[in-house]
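See structure below.
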Amino acid sequence: MPDQISVSEFVAETHEDYKAPTASSFTTRTAQCRNTVAAIEEALDVDRMVLYKMKKSVKAINISGLAHVENEEQYTQALEKFGGNCVCRDDPDLGSAFLKFSVFTKELTALFKNLIQNMNNIISFPLDSLLKGDLKGVKGDLKKPFDKAWKDYETKITKIEKEKKEHAKLHGMIRTEISGAEIAEEMEKERRFFQLQMCEYLLKVNEIKVKKGVDLLQNLIKYFHAQCNFFQDGLKAVESLKPSIETLSTDLHTIKQAQDEERRQLIQLRDILKSALQVEQKESRRDSQLRQSTAYSLHQPQGNKEHGTERNGNLYKKSDGIRKVWQKRKCSVKNGFLTISHGTANRPPAKLNLLTCQVKTNPEEKKCFDLISHDRTYHFQAEDEQECQIWMSVLQNSKEEALNNAFKGDDNTGENNIVQELTKEIISEVQRMTGNDVCCDCGAPDPTWLSTNLGILTCIECSGIHRELGVHYSRMQSLTLDVLGTSELLLAKNIGNAGFNEIMECCLPSEDPVKPNPGSDMIARKDYITAKYMERRYARKKHADTAAKLHSLCEAVKTRDIFGLLQAYADGVDLTEKIPLANGHEPDETALHLAVRSVDRTSLHIVDFLVQNSGNLDKQTGKGSTALHYCCLTDNAECLKLLLRGKASIEIANESGETPLDIAKRLKHEHCEELLTQALSGRFNSHVHVEYEWRLLHEDLDESDDDVDEKLQPSPNRREDRPVSFYQLGSSQFQSNAVSLARDTANLTKDKQRGFGPSILQNETYGAILSGSPPSSQSIPPSTTSAPPLPPRNVGKDPLTTTPPPPVAKTSGTLEAMNQPSKSSQPGTSQSKPPPLPPQPPSRLPQKKPASGTDKPTPLTNKGQPRGPEASGPLSNAMALQPPAPMPRKSQATKSKPKRVKALYNCVADNPDELTFSEGDVIIVDGEEDQEWWIGHIDGEPSRKGAFPVSFVHFIAD
């Protein structure tokens, strides 16, 4: 800030200069004087704008107040007139009451009018005079005289300095500076004029300060007293009316009783008269129905079925304008909708849902008919009467067809029906999850409102508070009222109220319970929900510094740990920050980039959490790639759906100038291209279905008693963790959505068979094996049932088993090659087979870190299905798909060891010493490794031998 001079300093310096010009230092303070004037001008300009807005507001209050007074006066006049009418009509008690309220309102109106006038006189007039007087004009007008004096002073001093320097130069000397004392006498006139203008300016500023400060506050004090008088006088008027109001209440009760008695007598008389005229009314009603045959009927007349339900052609439509002209329009009827084209081609056609319309004939014109929609009536005219009848029949037939489809459903929409059934099953299981039987916030029973971005259920009262927080905190949907897509249930299936509150309510104070109950009011709910979700006041905090938070976020995404991710969210980590991943695919990746490039069928909910709770879905890597670019590079349509639902930008280009759509077209990823095209045209449905391993719990209703006795059933409390069965395909052909959906709901469409159908397909979305080579000779055919979880096995204790080396990580990212437009592609190129994968640890839980190193990058290539939700590292394109990582299983009581057993499920060996077999294979038991694993070989194939899990077979009686 430049140096300035205060008023007291200016006065002292000017006095000193006036007494001793040659000894004064005023010449050195002139620049400070100018800085002071400039600063004062800035402040005055700001004050001028604020005072102008204040004046404008006061004026608006005055205008609206006078309008209010006028309306009050009209209301008073109406009360007075109505009371007078009551007095004249033998209702003196009611009339006097209305007149009292008229007088009371008139008194309050007069007081309010006086208050408005006082505000105008006390505040508005002084402000107006100040703005039109001292503060009139624009910025800089007030200091113009000062600026002129400054300019004259500077011109004179520059001229004198130049003359002094030239004089010294003539005498052979060089002068760089001229002291103030040397030119004090020559500059006295200009200096005095400068001081005078500065003094005048400060005087004006002082006056303005008084008027906009002290004087304005004095006026506000006067207005305060006027307000006090208004409220005191109003209170006196209220107190004077109180006794009359109390008496009036008693009188009104008496009058009401008398009127009720009159009403009772009239009702009795009406009933007597009705019973006498009952027969005549029935006959009259029958005649009326005959006369009103052309009126509206709930059941519309049936159309001629010969004309069908679809039609295209031209009709004349009467315009809505003043002229009411007939305009020729192209019309089409199809699938329960009437489409009416406009006269101009660039306008989209109007589309009417016939279920909300009514077709009526026009009695005046035989070739005209009316279509009554919910908001207007369309008048149509056909070429002739026969054409009119055809159009009306088609409209009625199409409406009837749409109505039947709405009530009965369409048998041809198998995929949609499967999605609906799957959604219902998911919602049912979500409601059965631990803690989901009560509201997550207040404990009210049977919550039906879902926060899709947090995966919790709340009651309707708490859901209203969630909506007030905004969608960046909680996105509420109704499980019963809204039509949900499976994508909106991902987090609900994986989090739930119990797991969420274990983190977000970990630090609730026990001595002072703050959590609301079902009977709490909305204020208590709002205070608690705001503290819980916005401030995260009660959440468990594990990390304080930013580096530790980002590291925990990175680990949660790598290990596919949803509760670890929720913990990072509770710690307050920025989900869009660059994560500390030294060996990422591209520099400056975010957690969303990492989640997208390492996603599989079991970890889509990790991506969904990041998509819904990140403030920015368009963060770019060092090479300009967004998460959408990653999806299109790997043909990851499921993640693409989640990002498009979250409104991620599809226009951003990477460093190569390619948008996600450009990449999808170049790599011929048709599904991604179709989704992006839908988003560009605004046709993308946010309630979208996604392919995901839901692992629903279903009852085996159709099993025989023999099957139940014969099988070794897995423990019921472990069914949630059971891995799904799978099968391999010999080619890289993509599977249709209907197949994928049927896989997810196999138990719904196949008489509630056990578990799922095949659940791991060669779909690029989840890392397809794109090798063109056929499967191995021991590839497993599809299984109709799901296998129970594999028991833990310590393979290291077998002396014949050697631990295989770890898999070789790919160092050359396939994505770099995909980023560059290639001249030719050879999908059938053979690849060397890496060493087999390491064995699974003896026991692993879902949320614990995996034993294998998770710091290795997961290449953004079309990869095989990972071994489980926690597994990481790429799989070779030549290797068989592995099932998800099995969960440890409690040992069950087994029968005496037989010699021969039969396989219940398909099983693919994870280790070289294990046996691969298919459902129905007979296995000869050679020995027992432990209680859960036996040794044996396939009957008739002694070369196929190894360890197998007991829970995958059943006994064959000798």
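All residue numbers here begin at 1 and follow the chain in the order shown.
The backbone N, Cα and C atoms fix where each Cβ goes, and this holds for glycine too.
Small disclaimer: the values here were computed from a predicted structure and weren't measured.
As recorded in Swiss-Prot:
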- 308-400: domain 'PH' (DOMAIN)
- 424-546: domain 'Arf-GAP' (DOMAIN)
- Trp449 to Ala: Strongly reduces Arf-GAP mediated stimulation of GTP hydrolysis (MUTAGEN)
- Ile460 to Ala: Reduces Arf-GAP mediated stimulation of GTP hydrolysis 100-fold and abolishes Arf-GAP mediated stimulation of GTP hydrolysis; when associated with A-306 (MUTAGEN)
- Arg467 to Lys: Reduces Arf-GAP mediated stimulation of GTP hydrolysis more than 10000-fold (MUTAGEN)
- Arg467 to Ala: Abolishes Arf-GAP mediated stimulation of GTP hydrolysis (MUTAGEN)
- Leu481 to Ala: Reduces Arf-GAP mediated stimulation of GTP hydrolysis 100-fold and abolishes Arf-GAP mediated stimulation of GTP hydrolysis; when associated with A-285 (MUTAGEN)
- Asp482 to Ala: Reduces Arf-GAP mediated stimulation of GTP hydrolysis 1000-fold (MUTAGEN)
- 896-958: domain 'SH3' (DOMAIN)
Argmin Cα dist to Ile460 (mutagenesis position) over the mutagenesis positions Trp449, Arg467, Leu481, Asp482 returns Trp449
The answer, for which of the mutagenesis positions Trp449, Ile460, Leu481 has its Cβ ringed by the most other Cβ atoms inside 10 Å, is Trp449
Taking only the CA atoms, the spacing between Trp449 (mutagenesis position) and Arg467 (mutagenesis position), expressed in whole angstrom, is 11
As a whole number of Å, the Cα atom of Leu481 (mutagenesis position) is distant from the Cα atom of Arg467 (mutagenesis position) by 16
Rounding to whole Å, the Cα atoms of Asp482 (mutagenesis position) and Arg467 (mutagenesis position) are apart by 15
The average per-residue pLDDT within the domain 'SH3' (896-958) comes out at 84
Around the Cβ of Asp482 (mutagenesis position), other Cβ atoms within 10 Å, all chains included, total 14
CB contacts under 8 angstroms to Arg467 (mutagenesis position), restricted to the same chain and 6+ apart in sequence, sorted by sequence, are Ser474, Met476
DSSP composition of the domain 'PH' (308-400), residue counts helix/strand/coil, works out to 19 helix, 39 strand, 35 coil
